[in-house]
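Visitor: Have a look at this one before I ask anything.
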Amino acid sequence: MDLTVEPNLHSLITSTTHKWIFVGGKGGVGKTTSSCSIAIQMALSQPNKQFLLISTDPAHNLSDAFGEKFGKDARKVTGMNNLSCMEIDPSAALKDMNDMAVSRANNNGSDGQGDDLGSLLQGGALADLTGSIPGIDEALSFMEVMKHIKRQEQGEGETFDTVIFDTAPTGHTLRFLQLPNTLSKLLEKFGEITNKLGPMLNSFMGAGNVDISGKLNELKANVETIRQQFTDPDLTTFVCVCISEFLSLYETERLIQELISYDMDVNSIIVNQLLFAENDQEHNCKRCQARWKMQKKYLDQIDELYEDFHVVKMPLCAGEIRGLNNLTKFSQFLNKEYNPITDGKVIYELEDKE
């Protein structure tokens, strides 16, 4: 019985159960190109389903990758009717929070105290304060996920069968994935406090008839739903992206161990920017040969360390992989592994930018 794991993502691309797919790794290894490629291939292979690609990276490269502007609201990729993109903007989300707080303070200003609070918050004071909190980007990204789940459950707006996350570099991503457990513990403590001090807190905060305990319980239930889904291998998986160099391999191993500690499924690695040995002299200089020799050394280590993973080896292309056309050409090698002999010409077809 052949137990060899396929060196491609065909099983993931054709999966009908996955709701959440995270794509992450060290900075500069091609995470955005990889996440765009996965999203495109899934959309092409399952035309009757809707897919959403979300950037949780503050750098926001989806617009650059596709060559069109995306924002905080999901918008279809031009040329595809079942793939949408959105870029979570923490600064815009903080401004919305600040405006909401100003409105709330002004509405509760009948006793004169709300006017003072409203004046204090005018000019973005809340946004300035919270914007400096470590991990706020990850928290806001997590809030967007929660809002998306709630809209899906209530049948509001467009529904998506699968959400692909183009994540921030490793440290940010790990903080993001820790949030369900962290929030669950935090809300447990808040629940104990509000059960004892709920009426006093309502009075102090001018919350009127707002049931703080009820709101916390609702939030806790939503967080628990996400935690359960993120740890279900049929619903969620993480695709690691790296290049064939020591530091990238080291960080990939650290990332995988962390993901395992979170009980999150991880069984795929995309190795980008591989030169591959070429037979023709025109494209096989001494520097290329030396670099391929170095890459091959770490590739052998990856194959040995992760023999039960889908290890996808992607070529370094002659030009930038930008625009839907180039991304589609490149992404085919996630579904069917790249062969330097038969597919080598494709990497030079991408030499001219769209």
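Glycine residues also receive a Cβ, built from the backbone N, Cα and C atoms like all the rest.
Quick paste of what Swiss-Prot says about this protein:
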ACT_SITE  Asp57  active site
BINDING   26-33, Glu245, Asn272, 315-322  ATP binding site
BINDING   Cys285, Cys288  Zn(2+) binding site
MUTAGEN   Gly30 to Arg  Abolishes ATPase activity, leading to secretion of resident ER proteins
MUTAGEN   Asp57 to Asn  Abolishes ATP hydrolysis
MUTAGEN   Cys285 to Ser  Prevents dimerization; when associated with S-288
MUTAGEN   Cys288 to Ser  Prevents dimerization; when associated with S-285
Visitor: In the structure shown, with every protein chain counted, which of the recorded positions Asp57, Glu320 has the densest set of Cβ atoms within 10 angstroms of its Cβ?
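Guide: Sorting the candidates by Cβ neighbours within 10 Å, the top entry is Asp57.
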Visitor: What whole-number Å value do you get for the CA-CA distance of Cys317 (ATP binding site) and Asp57 (mutagenesis position)?
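Guide: It is 24 Å, counting Cα to Cα.
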Visitor: How many Å lie between the Cα of Asn272 (ATP binding site) and the Cα of Asp57 (mutagenesis position)?
Guide: 19
Visitor: Among the recorded positions listed here, Val29, Cys285, Cys288, Cys317, which has the most company in the form of other Cβ atoms within 10 Å of its Cβ?
Guide: Val29
Visitor: What whole-number Å value do you get for the CA-CA distance of Cys285 (mutagenesis position) and Lys26 (ATP binding site)?
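Guide: About 28 Å separates the two Cα atoms.
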Visitor: Between Thr32 (ATP binding site) and Asp57 (mutagenesis position), what C-alpha distance do you get in Å?
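Guide: Just about 9 Å between their Cα atoms.
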Visitor: With every protein chain in view, what's the tally of Cβ atoms within 10 Å of the Cβ of Lys26 (ATP binding site), excluding that atom itself?
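Guide: The answer is 22 other Cβ atoms.
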Visitor: Write down the Cα-Cα distance for Gly30 (mutagenesis position) and Glu320 (ATP binding site), rounded and given in Å.
Guide: 11
Visitor: Across all chains shown, how many C-beta atoms besides its own are within 10 angstroms of the C-beta of Gly30 (mutagenesis position)?
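Guide: Result for Gly30 (mutagenesis position): 22 other Cβ atoms within 10 Å.
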Visitor: Quick one: pull the CA-CA distance for Lys26 (ATP binding site) versus Asp57 (mutagenesis position), whole Å only.
Guide: 12
